[in-house]
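Take a look at the structure below.
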Amino acid sequence: MAGSGCAWGAEPPRFLEAFGRLWQVQSRLGSGSSASVYRVRCCGTPGSPPGALKQFLPPGTTGAAASAAEYGFRKERAALEQLQGHRNIVTLYGVFTIHFSPNVPSRCLLLELLDVSVSELLVYSSHQGCSMWMIQHCARDVLEALAFLHHEGYVHADLKPRNILWSAENECFKLIDFGLSFKEGNQDVKYIQTDGYRAPEAELQNCLAQAGLQSDTECTSAVDLWSLGIILLEMFSGMKLKHTVRSQEWKANSSAIIDHIFASKAVVNAAIPAYHLRDLIKSMLHDDPSRRIPAEMALCSPFFSIPFAPHIEDLVMLPTPVLRLLNVLDDDYLENEDEYEDVVEDVKEECQKYGPVVSLLVPKENPGRGQVFVEYANAGDSKAAQKLLTGRMFDGKFVVATFYPLSAYKRGYLYQTLL
């Protein structure tokens, strides 16, 4: 959906009008060579979720950079408009144009605002690696997105940890940034993918382009599987692998290096059955793109049949609409009905300070005995509550607040998390 144009000065204003509504620009989330992203909120609509405004052609951009920004905008808009509706691809709310001057239009995409990126998760889990639950969750979500966009004929062409973000509302990972995407068989971008996540055939193509030469073949959707394989290997190992994948040792025998990484982790945690993940990653990292497993087939891997449980760190890092409070109720409250009802009412009253509470559950038996599960109307309220309740004193005890998967909560599945 396209909106009307509006005028901006050299710096973004606090408020702008688009789609017949007033939007508050709250903060800058990030910027690149051709675009900046801002957090925005619709004014006059209480409870409406914030959005992400991606503004192409920042102030002062001219010449080739301006042309690149316009081109990137058109490519990303076209891809997102065709790929809308899939739960693992960022939602495009609308498109509009702003003007720094009458002759300098700046294109904008209004997108859903997502949460933590896989890049940030890798920083948190540096050297120890992500949990198998998180790796499995991310792998499945990204493969679902890739299977869909490949079926639609698209290649993402810039899959990397920074372009995979968590959605607190939908409780899944989503792909963003389709500025380098192209239709398979019609590659109109010379340089694709990011160093460290670039498939061998894309590396060759980029080198030829730098030398002014043209490759005989175009890249295919297989480049996305290569990138995902590297991402999953980094999540498992807790290490950045940019230099590893460029080494002669990797080129000579990447399979042996993958085996070594998995063998090293197996010594630390022998109870985790990781060989299915190892085999899945290997199937994505064949040098020959024709041998790489397609996304749809990868979803059938035995790795996805293993019921992993999240670590407590996962439930702190990945927001959801459900909050779990630990260290609130002891056995005395659970065994006395009057005291139990009083303390549950006190907890509910406290939690409602941060937003409407849809439901509240305090199991008297395991699993989940004595834990408090609070379902909020939206993840924004849950995040605010988690931030402010963590470390608070309740009945002389420090409260520990984590998130909890909404899907598991709805099914009544209160599993024991791993420490």
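Please read every residue number as a count from 1 along the shown chain.
Glycine is treated like the rest: Cβ placed from N, Cα and C.
Those substitutions? Not in this structure, it's all original residues.
Positions annotated as domain 'Protein kinase' by Swiss-Prot: 23-304.
LYS54 to Arg appears in Swiss-Prot as a mutagenesis experiment; the accompanying note says: Loss of activity. Residue density at LYS54 (mutagenesis position): 25 other Cβ atoms are found within 10 A of its Cβ, drawing on all protein chains shown.
Sequence annotations record features per position, and here Swiss-Prot assigns active site, proton acceptor to ASP141 (among others) based on sequence analysis. Note: ASP141 (active site, proton acceptor) has non-local neighbours ASN88, CYS172, PHE173, LYS174, i.e. same-chain residues 6+ apart with C-beta under 8 A of its own C-beta. DSSP assigns ASP141 (active site, proton acceptor) to a helix in the three-state reduction.
Within the same chain, residues at least 6 positions away in sequence whose Cβ sits under 8 Å from that of ASP158 (active site, proton acceptor) are ASP177, GLY179, LEU180, SER181, ILE192, GLN193, THR194. Residues or ranges marked as active site, proton acceptor in Swiss-Prot (evidence: sequence analysis): ASP158 (among others).
The domain 'RRM' annotation in Swiss-Prot covers 324-406, and the record cites sequence analysis as its basis.
Helix first, then strand, then coil: DSSP counts for the domain 'RRM' (324-406) stand at 35 helix, 22 strand, 26 coil. Mapped onto three states, the DSSP output places LYS54 (mutagenesis position) in strand.
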